[in-house]
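Swiss-Prot lists 419-490 with the feature domain 'ACT-like 1'. Residues annotated as domain 'ACT-like 2' in Swiss-Prot: 512-583. Per Swiss-Prot, mutagenesis ARG499 to Cys is noted as: In omr1; loss of Ile feedback sensitivity; when associated with H-544. Among the sequence features in Swiss-Prot, the mutagenesis site ARG544 to His is noted as follows: In omr1; loss of Ile feedback sensitivity; when associated with C-499.
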Amino acid sequence: MNSVQLPTAQSSLRSHIHRPSKPVVGFTHFSSRSRIAVAVLSRDETSMTPPPPKLPLPRLKVSPNSLQYPAGYLGAVPERTNEAENGSIAEAMEYLTNILSTKVYDIAIESPLQLAKKLSKRLGVRMYLKREDLQPVFSFKLRGAYNMMVKLPADQLAKGVICSSAGNHAQGVALSASKLGCTAVIVMPVTTPEIKWQAVENLGATVVLFGDSYDQAQAHAKIRAEEEGLTFIPPFDHPDVIAGQGTVGMEITRQAKGPLHAIFVPVGGGGLIAGIAAYVKRVSPEVKIIGVEPADANAMALSLHHGERVILDQVGGFADGVAVKEVGEETFRISRNLMDGVVLVTRDAICASIKDMFEEKRNILEPAGALALAGAEAYCKYYGLKDVNVVAITSGANMNFDKLRIVTELANVGRQQEAVLATLMPEKPGSFKQFCELVGPMNISEFKYRCSSEKEAVVLYSVGVHTAGELKALQKRMESSQLKTVNLTTSDLVKDHLRYLMGGRSTVGDEVLCRFTFPERPGALMNFLDSFSPRWNITLFHYRGQGETGANVLVGIQVPEQEMEEFKNRAKALGYDYFLVSDDDYFKLLMH
């Protein structure tokens, strides 16, 4: 698979108009897509009207599924641009100076760089963990928040700060405000679990619950900032926030014992990887800076692929700490010039890495906190790396307790130690016994069977496996006995919903199958029913909570083909994210 060739970036961080021997004003940290014209005039000059600003280009909206590649493969590799090769030395020094002179250690610790002995032995490399989960708020986020806030003028800080967040950034801002003696308002979605907003409140901040989503909370926070004179503290897209996160890279280069092959960094909005790259690539350019994203929340990979920032039309919410639809402007500018590519990992792999960390250090990471570890392991396996030093940043440990159920269910699947299978079995005496004999000594961890009126039934089951050959041998035994067997392990639809709905097949006509994301708040179900019932008959409903990001709901609705346009209009008006899965082969196998 070839690396993606990106168009050359226009190099201009500083846009200004000036005349010889006149003062010059420079504005840093604006991309070439948002140029600002500035006229600096002496007293004897007449006023000059700058050209009208160009309207911003509409952002490209894309699906996460439009860019997928094998686990561990280093994709979305940007071509080095002229800006990267001949970038401003002054700009590079600005970030380096900011990082080196930071005051984040007023509040943050220098987190340890620990060897993961069990993982290192299993992979044949020296795997080091940068333990940002050990920070006072169990996340790296306080570094960037504090670095920006401590630099605010005293009069501005006295007015207070505001931010929007459902998690780690909120705690970072709240703790920083407490340290600096200023007020902080934290706007969080109403779907935020009580344990999270109470943790922020306990740090002394004022919590405002607003909106069903982060976007709504952010919009409200920015309005309040404007109306009340508060300073908005962004979660990632600000030079001082980026520099604060960059101290992680500074520490790694100081703590590393021997040359590093790569540093694996979880990517959401891009603040952490931009900061690390801004430092490490200037002092140790040979070290690879590799981003890791969930396969269903790959905004950075897609932005690098298209050569511009894009917006995801949907974003997976399991790793909620990195579940963003759009990366930052400044973070993208730095990342496309300095990072080496992106590794994509599945939810199963993230769960496996949470288990790896528990077995290694007896600590439980949140999904986003285990993301880099999952990417590092997949990368080492894919490229067959041996005897090199790699670092994975364990970025956070604010685990939502409700998600532990999902983690325990999927961890062995992610380790490729468990497989989910379906076998078609004839409805006749003795067939069940024959099936069990063919499974043989393999451990069955889950088994679902329901007698059907049809000539054959579907058995859904999970088995423990030690090698890929063992699984292939089982499938071969089944097929040789005329029992068709399908491996369903990679299907999220099966693992989230269909495995719990084994009550027999249905012959319902005109059934439209959809996966909706319901906000976790009272009244969400009734809002849904008001949109579709009694207009159409609901034929299937399965709810699966995933924590604060919302509930994953599988819905079947009888909608005649000629009424599909009306159905889509009602679904759009409802405002819940959804997509159609009616044509899924596994749904047809198990349910129809």
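Cβ coordinates come from backbone N, Cα and C, glycine included.
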Per DSSP, how many helix, strand and coil residues does the domain 'ACT-like 1' (419-490) have?
22 helix, 25 strand, 25 coil
Can you check how the pLDDT averages out over the domain 'ACT-like 2' (512-583)?
85
By DSSP, how many residues in the domain 'ACT-like 2' (512-583) are helix, how many strand, and how many coil?
23 helix, 27 strand, 22 coil
